[in-house]
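Among the features that Swiss-Prot reports, active site, proton donor/acceptor is placed at Lys209, with the record citing a curator's inference. Among the features that Swiss-Prot reports, active site, nucleophile is placed at Ser409. Annotation of the mutagenesis experiment Lys209 to Ala in Swiss-Prot: Loss of activity. One entry in Swiss-Prot concerns the mutagenesis experiment Lys366 to Ala. Its note says: Reduced activity. For the mutagenesis result Ser409 to Ala, the note given in Swiss-Prot is Loss of activity. Among the sequence features in Swiss-Prot, the mutagenesis site Gly410 to Ala is noted as follows: Reduced activity. Mutagenesis annotation in Swiss-Prot: Tyr412 to Phe, described as No effect on activity; the structure shown retains the original residue. Per Swiss-Prot, mutagenesis His510 to Ala is noted as: Reduced activity. Asp524 to Asn appears in Swiss-Prot as a published mutagenesis result, with the remark: Increased activity. Among the natural variants in Swiss-Prot is Gly186 to Ser, noted as: In strain: ECOR 16. For the natural variant Ala294 to Thr, Swiss-Prot gives this note: In strain: ECOR 38, ECOR 39, ECOR 40, ECOR 49, ECOR 50 and ECOR 65. The structure shown keeps the original residue.
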Amino acid sequence: MRTLWRFIAGFFKWTWRLLNFVREMVLNLFFIFLVLVGVGIWMQVSGGDSKETASRGALLLDISGVIVDKPDSSQRFSKLSRQLLGASSDRLQENSLFDIVNTIRQAKDDRNITGIVMDLKNFAGGDQPSMQYIGKALKEFRDSGKPVYAVGENYSQGQYYLASFANKIWLSPQGVVDLHGFATNGLYYKSLLDKLKVSTHVFRVGTYKSAVEPFIRDDMSPAAREADSRWIGELWQNYLNTVAANRQIPAEQVFPGAQGLLEGLTKTGGDTAKYALENKLVDALASSAEIEKALTKEFGWSKTDKNYRAISYYDYALKTPADTGDSIGVVFANGAIMDGEETQGNVGGDTTAAQIRDARLDPKVKAIVLRVNSPGGSVTASEVIRAELAAARAAGKPVVVSMGGMAASGGYWISTPANYIVANPSTLTGSIGIFGVITTVENSLDSIGVHTDGVSTSPLADVSITRALPPEAQLMMQLSIENGYKRFITLVADARHSTPEQIDKIAQGHVWTGQDAKANGLVDSLGDFDDAVAKAAELAKVKQWHLEYYVDEPTFFDKVMDNMSGSVRAMLPDAFQAMLPAPLASVASTVKSESDKLAAFNDPQNRYAFCLTCANMR
């Protein structure tokens, strides 16, 4: 018996030692990881990640991930993220549109940069106005006499759009230029909510305000289908026209439709690369070795890199413009508009208003450019931003809005105080309408034997997700939504020198492209960010200026924690999706995207000016 007790005691003793060893090892590894991340970030902050070209060569435009107006603060340490998690982790990588454009423009005047090579295999896309803006910079580079080349084993639709701005496009002999058109799709939950016995109460104004349809339908309404088909067709035609002009071929040759594409592939025996070459989508078919040889002849050989001489976009040092005294403040509204402080990928009403206020109070800032790339969101937060922008204009500082890929619904609400609005022809804007959704689960609880009861001094004191929504509360909510809509169209009417009745005819939640918005008087001119800045300078009557970007600078500790937590947040869904078959992984990604949108809905009055179809555009 004593031997047995010794064995049991020994077993627990050694088990405890093993657990203690594992605990200490995990803590030590965590500490080492923390130190490495901190050192890596310190090196990047101190400029260790940038280097000048020591000799003449190409700028390698090897964009990895997506293009956004304003990357999340932790994304500025992208090199460290790529080193820790691999370049394929494009989920983690956000690239500043303006950094890319400024880099290309700096390279144009850099004697050590003799050309650009676009290697876009890890490029995950961006909205059409953003890529047009990059294309403009690439054209300026070409016009300076320096060549632009595009290389790729395959080209997705977004990758090919950028590649079309090149002097020459190479494609692998086994590659494909994958053109298929645009789509906007979303998930619809009505049947699911019915099965769960969830009661959905929808309040809206606007025939075309389709953001609530997922809660009350299992498919698109005819009105939403008609409206979305129109603007998505316009965007696709803009895509084809741009590529056709770049390649100097007819738009019908870029994409002849599904049937025409099938006939063309039949003639080439299914050889997608041959089809691309014969239809002048690319200039040459070549292997990696052949492309390397051609680029080496153009740019020279690097003994260190054992490749043609080039410097990555991520290593090329972007110079800070000189402080000329006067400045034009640039404030970003990038993402869904939320009440409160800014979160990753979303616009915080309080954060953005504070940035506008800082620009208003800075005597060196002579004008403000609000860069909007948002499908809208919280009405309360939108009004907070709008009011602060109106205060800046009232203080005598010109306000110009530059619309990016989207400036819809709440994104248009915050644009109304501007002296001048510049939109891209492919901007999605309008969507002037308001909605609210309240779900209650009293029937769900009842079906499993859970009931709610109590007393209250009025029906309004007993509003809860676990009880049926009182009729009085429903009527009050609808009145609030209708009042918000009247407020919206009145703001637009005052800003556009029109009447609420006239604005109502083009509102009702209707989405417009920038081109149509110009025709309807919702914007002042068509152009890009450069045009908006030039207009701001003109209104402020300044001859020399520099741009002052208003972004929240995180502390060093925040940078360390953001990289760590951001990496973990990104790796977990990636790891989960990696274990799923491809079709299920795609569904999981869609579900996560939908849940992220719902998480951004935090308006205290449950009122939203949000364009769901704009956010679903791809």
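Here the Cβ of each residue, glycine as well, is placed from N, Cα and C on the backbone.
Shown are the mutagenesis positions Lys209, Lys366, His510; the one with the most C-beta atoms within 10 angstroms of its own C-beta is Lys209. The mutagenesis positions recorded for this entry are Lys366, Gly410, His510, and the Cα of His510 lies nearest to that of Lys209 (mutagenesis position). Spacing of His510 (mutagenesis position) relative to Ala294 (variant position) is 51 Å (Cα to Cα, whole number).
The Cβ of Ala294 (variant position) has 17 neighbouring Cβ atoms from other residues within 10 Å, across all protein chains displayed.
Neighbour count (other Cβ atoms within 10 Å of the Cβ, all protein chains): 32 for Tyr412 (mutagenesis position). Within its own chain, Gly410 (mutagenesis position) has Ile337, Ser374, Pro375, Gly376, Gly377, Ser378, Val379, Ala381, Ser382, Tyr608, Ala609, Phe610 as residues 6 or more apart in sequence whose C-beta sits under 8 angstroms from its own.
Checking each of the recorded positions Gly186, Ala294, Ser409, Tyr412 against Lys366 (mutagenesis position) by C-alpha distance, the shortest gap belongs to Tyr412. DSSP assigns His510 (mutagenesis position) to coil, not to a helix or a strand. Of all the Cβ atoms in the protein chains shown, 18 others lie within 10 Å of the Cβ of Gly186 (variant position). Reduced to three states, the DSSP call for Lys366 (mutagenesis position) is strand.
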